[in-house]
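Noted in Swiss-Prot for the protein shown:
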ACT_SITE  His89  active site, charge relay system
ACT_SITE  Asp225  active site, charge relay system
ACT_SITE  Ser648  active site, charge relay system
MUTAGEN   Gly666 to Arg  22% of wild-type catalytic activity toward Met-Leu-MCA. Acquires activity toward Leu-Asp- and Leu-Glu-MCA
MUTAGEN   Gly666 to Asp  Nearly abolishes catalytic activity toward Met-Leu-MCA
MUTAGEN   Gly666 to Ala  61% of wild-type catalytic activity toward Met-Leu-MCA
Amino acid sequence: MQMKLKSILLGAALLLGASGVAKADKGMWLLNELNQENLDRMRELGFTLPLDSLYSFDKPSIANAVVIFGGGCTGITVSDQGLIFTNHHCGYGAIQSQSTVDHDYLRDGFVSRTMGEELPIPGLSVKYLRKIVKVTDKVEGQLKGITDEMERLRKAQEVCQELAKKENADENQLCIVEPFYSNNEYFLIVYDVFKDVRMVFAPPSSVGKFGGDTDNWMWPRHTGDFSVFRVYAGADNRPAEYSKDNKPYKPVYFAAVSMQGYKADDYAMTIGFPGSTDRYLTSWGVEDRIENENNPRIEVRGIKQGIWKEAMSADQATRIKYASKYAQSANYWKNSIGMNRGLARLDVIGRKRAEERAFADWIRKNGKSAVYGDVLSSLEKAYKEGAKANREMTYLSETLFGGTEVVRFAQFANALATNPDAHAGILKSLDDKYKDYLPSLDRKVLPAMLDIVRRRIPADKLPDIFKNVIDKKFKGDTKKYADFVFDKSVVPYSDKFHAMLKSMDKEKFAKAIEKDPAVELSKSVIAAARAIQADAMANAYAIEKGKRLFFAGLREMYPGRALPSDANFTMRMSYGSIKGYEPQDGAWYNYHTTGKGVLEKQDPKSDEFAVQENILDLFRTKNYGRYAENGQLHIAFLSNNDITGGNSGSPVFDKNGRLIGLAFDGNWEAMSGDIEFEPDLQRTISVDIRYVLFMIDKWGQCPRLIQELKLI
């Protein structure tokens with residue numbers, strides 16, 4: 001993935017390299033970097049507005065309405081009272097946090113009839129982009145003469161931090177300096193961070209998650225993947241902590257909502273915050289991703305999710321607690337499966353090797369050997385030498401850091417003992433995790449994860465807990481060891497842990513927690529991870545240097561071609577058209593779906609396709625009102641916009657900058673898109689904004705929200 005400087009310096013996994021050249025109109029473009037070439041192509045596709053209507057330093061623009069929702073999604077401001085539309089799966093954690101067995105908003109949905117009924121969501125934030133400024137010269141000027149890549153990265157991070165500090169951001173702003181274009185350029189970015197965010201409306205999961213894991217990444221799609229929140233501000237309309245006295249935020253700009261629909265080949269544009277892509281990855285990097293990251297992830301998550309699913313199916317309270325965690329895990333699990341299939345189907349490794357041969361020919365014919373001569377060979381060497389460590393780290397991360405939860409809990413517990421000054425923050429984080437945790441379920445997960453670790457990691461790299469405890473005291477029986485941990489440790493149990501914390505002073509607590517079985521396990525796992533990381537880092541720096549030089553070389557090789565920077569969860573736009581596609585020979589997928597498909601798919605015996613009767617009746621009677629087009633209600637649509645994870649909730653705009661949908665997924669046939677964009681196959685799946693309004697109006701009976709919007 002595209003790595004930030006701090007991730008490179010602190011990361012626990014190998015970094016990836018770069019290759020591949022995207023066409024000028026296929027990319028995730030920085031709005032402040034759009035040029036005449038981009039505009040000409042946008043005009044050709046049907047765009048009608050001036051460029052500064054998208055992003056401007058000195059006047060309101062569409063970018064002012066697009067937000068980072070939570071920690072990894074996008075949202076769009078749609079009213080002058082801070083109303084935000086995003087995806088249901090983006091709001092899923094917030095919906096779950098407010099759900100109980102008696103008030104199950106995941107199952108039944110949530111409708112606030114007044115602003116007073118809107119529910120505050122502790123910990124949820126919304127970020128508005130304030131400005132983005134290129135600072136490449138200021139950073140690069142401090143890097144001259146540094147030849148060691150590790151030192152170069154450290155110095156770059158130091159300079160970036162200094163530039164961010166000089167911005168004098170207040171406590172309600174986030175100021176960062178990010179590397180772009182494979183660490184060849186740098187931009188300073190400032191966000192306003194709003195922390196009073198309230199839940200306004202959520203459809204039932206039978207709508208917002210219709211199709212479940214079966215339909216995830218698939219087309220045709222009939223998912224009403226949306227939820228509604230509101231941003232509140234202080235009396236001065238600036239960000240403020242939650243207060244009952246706060247008022248709805250008055251945004252600089254909000255999006256108008258189109259009721260006009262779309263047809264095939266109409267202009268479509270997304271703006272959002274894509275998380276990471278690897279479009280310049282080399283063939284060796286692609287092999288590494290498949291063998292040493294995706295394959296381990298598929299294996300581990302499949303086993304973990306099977307254990308979770310069985311427990312969730314048997315008990316409603318467990319389902320609520322684990323719903324969000326399961327969805328997040330399964331999403332990336334299925335993505336990895338689809339990515340591997342797509343990479344093979346499209347022969348991406350073969351394409352990358354052809355690109356590498358072209359790069360090598362350019363170097364030879366243009367006398368560039370002194371600068372770029374060893375770039376490809378150094379990348380090949382680094383990937384091959386680092387493959388073993390990367391695979392081991394992925395297995396360790398997926399099993400004991402990301403599989404069983406008790407190891408992470410123990411890390412928090414140990415941090416309380418070793419960082420008493422940060423006591424309140426650590427304890428709050430731990431308590432937040434306790435709310436959605438079942439020790440009895442994790443007791444089943446732990447031995448399954450330990451068994452995978454033993455099978456997949458060499459004996460000399462295993463955490464020493466295997467040799468010293470599991471083998472010595474339990475004769476290798478991981479189930480008996482897991483029972484021991486959960487019987488003797490206080491860490492998995494909120495009540496026991498808090499009782500211990502309250503009954504001891506800091507010194508006694510530190511001594512006691514050090515001997516806790518879960519903490520001993522955690523320390524052993526961390527030590528093993530550090531040893532593997534040490535093996536990985538030398539190759540990681542070599543890969544990072546190769547990436548930087550390879551991209552710089554590509555820019556020289558193609559001087560007249562705009563090469564978009566890989567995604568790094570900063571604001572990007574993508575322009576394209578409404579289009580269906582051919583998934584396989586002899587088949588064609590239409591560019592939109594309708595309510596007819598909901599009735600065809602619905603199945604009361606399936607937890608993924610069951611829909612409440614009162615919703616089905618709306619489809620049966622075709623009670624669509626003004627939201628219909630030719631007597632049908634459009635549910636979802638396709639466009640060839642370029643998106644990835646992080647774009648969830650991104651607004652889809654028409655040629656006039658009006659909202660026509662919310663992006664929520666990509667298609668199964670193009671899961672390789674983070675590495676190789678395939679214009680004939682890759683599609684963005686979006687929920688039609690008219691279906692969103694239909695659910696708010698006809699099902700939710702919430703006209704106050706419709707009245708807030710600017711409908712055109």
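Glycine too: its Cβ is placed from the backbone N, Cα and C atoms.
So, quick note: what you're seeing has the original residues, none of the substitutions.
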Sparsest-packed of the listed active-site residues (His89, Asp225) - C-beta count within 10 angstroms: His89
Count of other CB atoms lying within 10 Å of the CB belonging to Ser648 (active site, charge relay system): 27
Recorded positions near His89 (active site, charge relay system), in sequence order, restricted to Asp225, Ser648, Gly666 and a 10 Å Cα cut-off: Asp225, Ser648
Euclidean distance between Cα atoms of Gly666 (mutagenesis position) and Ser648 (active site, charge relay system), Å: 10
Distance from Gly666 (mutagenesis position) back to Asp225 (active site, charge relay system), taken between C-alpha atoms, in Å: 13
Packing count at Gly666 (mutagenesis position) (other Cβ atoms within 10 Å of its Cβ): 24
Collapsed DSSP category at His89 (active site, charge relay system): helix
Gly666 (mutagenesis position) in three-state DSSP notation: strand
